[in-house]
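Student: Submitted below is the structure of interest, expressed as structure tokens.
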Amino acid sequence: MQHELQPDSLVDLKFIMADTGFGKTFIYDRIKSGDLPKAKVIHGRARWLYRDHCEFKNKLLSRANG
């Protein structure tokens, strides 16, 4: 059985990179520009809300579709 992600699920940088196909530099540049919120640091680990990742991905797709 595979776990289904909820809007408040936490995802890491590896997940975001795998899901978008972009590398660390691209992702961190998007954080600097404000397109992706900064990660929440929880017990020394950087995590994003799945909801924030989805919004970020939708922004990328809408820009690509013009």
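Cβ atoms are placed via backbone N, Cα and C, with glycine included.
This is the original sequence, none of the listed changes applied.
Keep in mind that this is a model prediction, so the values were computed, not measured.
So Swiss-Prot has the following annotated:
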- Tyr28 to Phe or Ser: Loss of all excisionase activity (MUTAGEN)
- Arg45 to Lys or Gln: Retains approximately 10% excisionase activity (MUTAGEN)
Student: Are there any residues at least 6 positions away along the chain from Arg45 (mutagenesis position) with a Cβ closer than 8 Å to its Cβ? List them or say none.
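Tutor: When sequence neighbours closer than 6 are ignored, Arg45 (mutagenesis position) has Asp12 within Cβ distance under 8 Å.
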Student: Any idea what DSSP makes of Tyr28 (mutagenesis position), helix, strand or coil?
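Tutor: In three-state terms, Tyr28 (mutagenesis position) counts as helix.
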Student: Within 10 Å of the Cβ of Tyr28 (mutagenesis position), how many other Cβ atoms can be counted across all chains shown?
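Tutor: There are 13 of them.
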Student: Using DSSP and collapsing to three states, where does Arg45 (mutagenesis position) fall: helix, strand or coil?
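Tutor: Note: Arg45 (mutagenesis position) is in a strand by DSSP.
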